[in-house]
Amino acid sequence: MEDHQHVPIDIQTSKLLDWLVDRRHCSLKWQSLVLTIREKINAAIQDMPESEEIAQLLSGSYIHYFHCLRILDLLKGTEASTKNIFGRYSSQRMKDWQEIIALYEKDNTYLVELSSLLVRNVNYEIPSLKKQIAKCQQLQQEYSRKEEECQAGAAEMREQFYHSCKQYGITGENVRGELLALVKDLPSQLAEIGAAAQQSLGEAIDVYQASVGFVCESPTEQVLPMLRFVQKRGNSTVYEWRTGTEPSVVERPHLEELPEQVAEDAIDWGDFGVEAVSEGTDSGISAEAAGIDWGIFPESDSKDPGGDGIDWGDDAVALQITVLEAGTQAPEGVARGPDALTLLEYTETRNQFLDELMELEIFLAQRAVELSEEADVLSVSQFQLAPAILQGQTKEKMVTMVSVLEDLIGKLTSLQLQHLFMILASPRYVDRVTEFLQQKLKQSQLLALKKELMVQKQQEALEEQAALEPKLDLLLEKTKELQKLIEADISKRYSGRPVNLMGTSL
């Protein structure tokens, strides 16, 4: 019997309510009685004496049977004056709480209510709070990862921006203005390249000319005409190259529309609506221009259908070039349009200049390879009758000439000059380059803003976690108290046998 007295009673928490009902400790219809008790408690707490402990019991916690017992004990002190000679209280407060306790003790309703609270806390409330805290921690890790990604992405885009600016030869402080300034400096850069070619290509051209004349037996045939011309006269005008005479007047094309467009586009009204405003501006200008043309020249369309002077395109320079190409009828000695450009500015002559440079480079590189190999009998006998300029060449001289040519080709084909040539040909290219570079900078700024947003969200998740953790600790504490009260109450019903509520994981 004594051994049986110490055998513990293990009850699975999830089945605690069924266990109490099956063993007739509680009524099957306990929920309706609990609703009646809750209504009476809500009515009773409206009229309570001033007491700090009572205020703590009534603030923010679910009032159950044991709270009611403590409230009744406190009321015995505050309502002592209402006690009659029979030991009963005439105070309505005491009567209300005594009735509540009596209803609780009927069919052990208090025990099943406490068990219901325990099951709800264990199965729902505590897991829900833990899940919310875990979600906050997960969000903090995710926001921290995104913060690092945004920081790295912003730095990468900013680095790409400055790297691209370096390729264009600008600092990036004022992209449009710096590009236009480079275009203004383009003639001086090309003049330097022309001067370098004029000083360094003489011997290389003579070697190539002598080799062609000796091998092909046609000494009168002139090779590399463009290089010869630049070597003699430098980066002169297309007019001088075409006619052989220096022009008396040079009327260079004026790109006046370019600064005006820059000044107009420099007005930034924000990140939205820019395209619509610019399109409306273009349409207004075109319509106005059309109205002016029709008013001044009412018969232009009928008299000259082929010479349409109205340019409906987006590129003002295209109109100017079209007119200048008809400048072959300019007075003698006057260079206009493409004729007024230098050889390295005009696309056709610049391409010819590059082609001849590459032709000369390939020849000299091959000749350097031939001179580096051991001379055979055929080679020696072949060049015995060659001109002195060919016999006096060495591998070192060939390599030096090749390096000079490579330097000239590298300067003309550099990315910076290629962009400047495109800007010179089309002012709209400035807009595209500016937009391309500014887009990288905007992406960097957006990523930086996103990083700040991730920091803010991470802080919000941290604050939410800090607010949930005390709630969880308090709920765990209350649930442990409920567990102890239930175990003690059931133990009394079984002669003090130990009771263990299993599956709480508190």
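Positions of Cβ are set from backbone N, Cα and C atoms, glycine also.
For the mutagenesis of GLU217 to Ala, Swiss-Prot gives this note: Abolished interaction with UFL1; when associated with A-355, A-359, A-373 and A-432. The structure shown keeps the original residue. One mutagenesis experiment catalogued in Swiss-Prot, TRP269 to Ala, is accompanied by this note: Abolished interaction with ATG8 family proteins; when associated with A-294 and A-312. What Swiss-Prot says about the mutagenesis result for TRP294 to Ala is this: Abolished interaction with ATG8 family proteins; when associated with A-269 and A-312. According to Swiss-Prot, the mutagenesis experiment TRP312 to Ala carries this note: Abolished interaction with ATG8 family proteins; when associated with A-269 and A-294. Swiss-Prot lists ASP355 to Ala among its mutagenesis entries, and the accompanying note reads: Abolished interaction with UFL1; when associated with A-355, A-359, A-373 and A-432. Here Swiss-Prot describes GLU359 to Ala as a published mutagenesis experiment; the accompanying note says: Abolished interaction with UFL1; when associated with A-217, A-355, A-373 and A-432. Listed in Swiss-Prot as a mutagenesis experiment, GLU373 to Ala is described as follows: Abolished interaction with UFL1; when associated with A-217, A-355, A-359 and A-432. Here the residue is the original one, but Swiss-Prot notes a mutagenesis experiment at this spot, ARG432 to Ala: Abolished interaction with UFL1; when associated with A-217, A-355, A-359 and A-373.
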Just name the most isolated of the mutagenesis positions GLU217, ASP355, GLU359, going by other Cβ atoms within 10 Å of its Cβ.
GLU217
Please report the distance from the Cα of GLU373 (mutagenesis position) to the Cα of ARG432 (mutagenesis position), rounded to the nearest angstrom.
51
Let's check the environment of GLU373 (mutagenesis position): how many other CB atoms sit within 10 Å of its CB?
9
Cα-Cα, GLU217 (mutagenesis position) versus GLU359 (mutagenesis position), nearest Å, comes out at 19
Could you measure between ARG432 (mutagenesis position) and ASP355 (mutagenesis position) for me? Cα positions, answer in whole angstrom.
29
Helix, strand or coil at ARG432 (mutagenesis position), per DSSP?
helix
Check ASP355 (mutagenesis position) against DSSP and tell me helix, strand or coil, would you?
helix
Coarse DSSP state, helix versus strand versus coil, of GLU217 (mutagenesis position):
coil
